[in-house]
Amino acid sequence: MSAITRIIDKIGIVGTIVGSFSCAMCFPAAASLGAAIGLGFLSQWEGLFVQWLIPIFASVALLATLAGWFSHRQWQRTLLGSIGPVLALVGVFGLTHHFLDKDLARVIFYTGLVVMFLVSIWDMVNPANRRCATDGCETPAPRS
């Protein structure tokens, strides 16, 4: 994964998590953590964060993960990196558009945040390396 893609991925993840810190009505556990670290002033922009910023940052993280696949060609890493942003998007849209129960939407959103955070830590500890050439993978000769 290139340095630009990794930076954009981290920006998307941090933006989604910090955005959830401002939403006391939607995500009380994240908002209480945000208030504890001094981000309580963000609550005045709760509507902006829930309607726009969280979906934008989660989409940025998802697109950066999908773009990273073109450089490392590891479908397992791409799949794990995509689960978190997709869950966060389903949770936030389920809450704002009322197609999910409020408690279920929160659980899905929090699960997405945790998965995004854990995959981000994993990516920092064990960065992706290219497994295949861009034109395809060579298969080993069969053993006789």
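Positions of Cβ are set from backbone N, Cα and C atoms, glycine also.
If you look for the noted substitutions, you won't find them, since the model keeps the original residues.
Positions annotated as Hg(2+) binding site by Swiss-Prot: Cys23, Cys26. The Cβ of Cys26 (mutagenesis position) has 22 other Cβ atoms within 10 Å, all protein chains considered.
Under the three-state DSSP scheme, Cys23 (mutagenesis position) falls in the coil class. Listed in Swiss-Prot as a mutagenesis experiment, Cys23 to Ser is described as follows: Loss of activity.
Where Swiss-Prot documents Cys26 to Ser as a mutagenesis experiment, the accompanying text is: Loss of activity.
For the mutagenesis experiment His72 to Glu, the note given by Swiss-Prot reads: Slight decrease in activity.
Under its mutagenesis entries, Swiss-Prot includes His97 to Glu with the note: No change in activity. In this structure, His97 (mutagenesis position) belongs to neither helix nor strand by DSSP; it is coil.
Under a cutoff of 8 A between CB atoms, and with a sequence separation of 6+ in the same chain, His98 (mutagenesis position) has no neighbours. In Swiss-Prot, the entry for mutagenesis His98 to Glu states: No change in activity. The structure shown retains the original residue.
Record note (Swiss-Prot), mutagenesis Cys132 to Ser: No change in activity. The unchanged residue is displayed.
Experimental mutagenesis at this site is recorded by Swiss-Prot as Cys137 to Ser, annotated: Slight decrease in activity.
Comparing the Cα of His97 (mutagenesis position) with the Cα of every entry in Cys23, Cys26, His72, these being the mutagenesis positions, the smallest distance points to Cys26.
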